[in-house]
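Listed in Swiss-Prot:
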MUTAGEN   ASP106 to Cys  Increases average length of lipid-linked peptidoglycan products, when part of the SagB-SpdC/LyrA complex
MUTAGEN   SER107 to Cys  Increases average length of lipid-linked peptidoglycan products, when part of the SagB-SpdC/LyrA complex
MUTAGEN   GLU135 to Ala  Does not affect lysostaphin resistance. Does not affect SagB-SpdC/LyrA glucosaminidase activity
MUTAGEN   ARG139 to Ala  Does not affect lysostaphin resistance
MUTAGEN   ARG196 to Ala  Does not affect lysostaphin resistance
MUTAGEN   HIS210 to Ala  Does not affect lysostaphin resistance
Amino acid sequence: MKNNKISGFQWAMTIFVFFVITMALSIMLRDFQSIIGVKHFIFEVTDLAPLIAAIICILVFKYKKVQLAGLKFSISLKVIERLLLALILPLIILIIGMYSFNTFADSFILLQSTGLSVPITHILIGHILMAFVVEFGFRSYLQNIVETKMNTFFASIVVGLMYSVFSANTTYGTEFAAYNFLYTFSFSMILGELIRATKGRTIYIATTFHASMTFGLIFLFSEEIGDLFSIKVIAISTAIVAVGYIGLSLIIRGIAYLTTRRNLEELEPNNYLDHVNDDEETNHTEAEKSSSNIKDAEKTGVATASTVGVAKNDTENTVADEPSIHEGTEKTEPQHHIGNQTESNHDEDHDITSESVESAESVKQAPQSDDLTNDSNEDEIEQSLKEPATYKEDRRSSVVIDAEKHIEKTEEQSSDKNK
């Protein structure tokens, strides 16, 4: 992400603080389950812990935009595609589980399908709310933070381990806890792949998958009452689907790479085979910008110096030409014959005209030097040329006026002598 990037220290502290607050709140909120009077299979109060932890971290730590980058609520075609997968994958897991029950246990349990103490709609709404608050914290917030320094695959592993610890169930023994850990970790890995490359639009996908899984398991299996075979079937089924889905995704992207000869980063941002090195990329980009700015400044300085040099030379040439004009006029002293005076006057006019032409040519030469500079510096060069050109024009006009006065004076003197 291009942004005010989270430093490595803040990144680690954010993950640590989130996990500590989540675990502490999950312990403290257990006592409130009986107080609010809601059954745990409808809504688990401890599931509020990730949501509260995410809100606290957003308020405490800086770079709010980076922290909220995974909390977008817009819809895209990719989101719709992943939403369909979020409904299909739980169905595949449940089908594998039911087939396993029919094969190895002769039947599967349709738990509490009759004689429920609450309507099914209440259970559905409760599971959607539970899925939203949990995934808001773990997927939309925590996984987004972890992915700022890791790619999706390793970020999913980190978040999966934390989620498995949060969801650990040691009530029914070590073996049950081990299969429950496998189930929740595989569950989290599937979710990490589902929300990959969705550009922060994660909450719909994660909530849909989570609610579909928990709602189906409530009715079809009895793992929540400690049945070891049920949790074993669910864990293995979920792990098989996780390996198959992630492996198939990698194969498809690998085929796309072989056919297009483009790397996976071009096909999908934040891929498994490319580690995110935001700090190094930022430093490299800043170094390139600074070097280009230095080169532009050097070019501008050279162009300005050359322009000033041309203007200065033109001014010196104009000043140096003035004495020659005066000397030429002084040589036109009255002669013994009017014809000689007229010829000298014509010579002076010719000299003045030739000097004007040369000066004009020198003025034309100055803009030619502008072609050597960049287009962005043309205004500065024209501004620097404006004052020397005006000065030269004033000097030439004064020289011409002096010459005309001198000619008139010599003509008057010659006419007086003739009289």
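Any Cβ shown, glycine's included, is placed from N, Cα and C.
Original residues only.
Listed in sequence order, the mutagenesis positions from GLU135, ARG139, ARG196 having a Cα within 10 Å of the Cα of HIS210 (mutagenesis position) are GLU135. Note: the CA-CA distance between GLU135 (mutagenesis position) and ARG196 (mutagenesis position) rounds to 14 Å. Residues near ARG139 (mutagenesis position) in space but far in sequence (CB under 8 A, at least 6 apart, same chain), listed by position: GLY70, VAL159, LEU191, GLY192, ILE195, THR202, ILE203, ALA206. DSSP assigns GLU135 (mutagenesis position) to a helical segment in the three-state reduction.
Of all Cβ atoms in the protein chains displayed, 23 besides its own lie within 10 Å of the Cβ of HIS210 (mutagenesis position). With a 10 A radius on its CB, GLU135 (mutagenesis position) counts 29 other CB atoms from all the protein chains.
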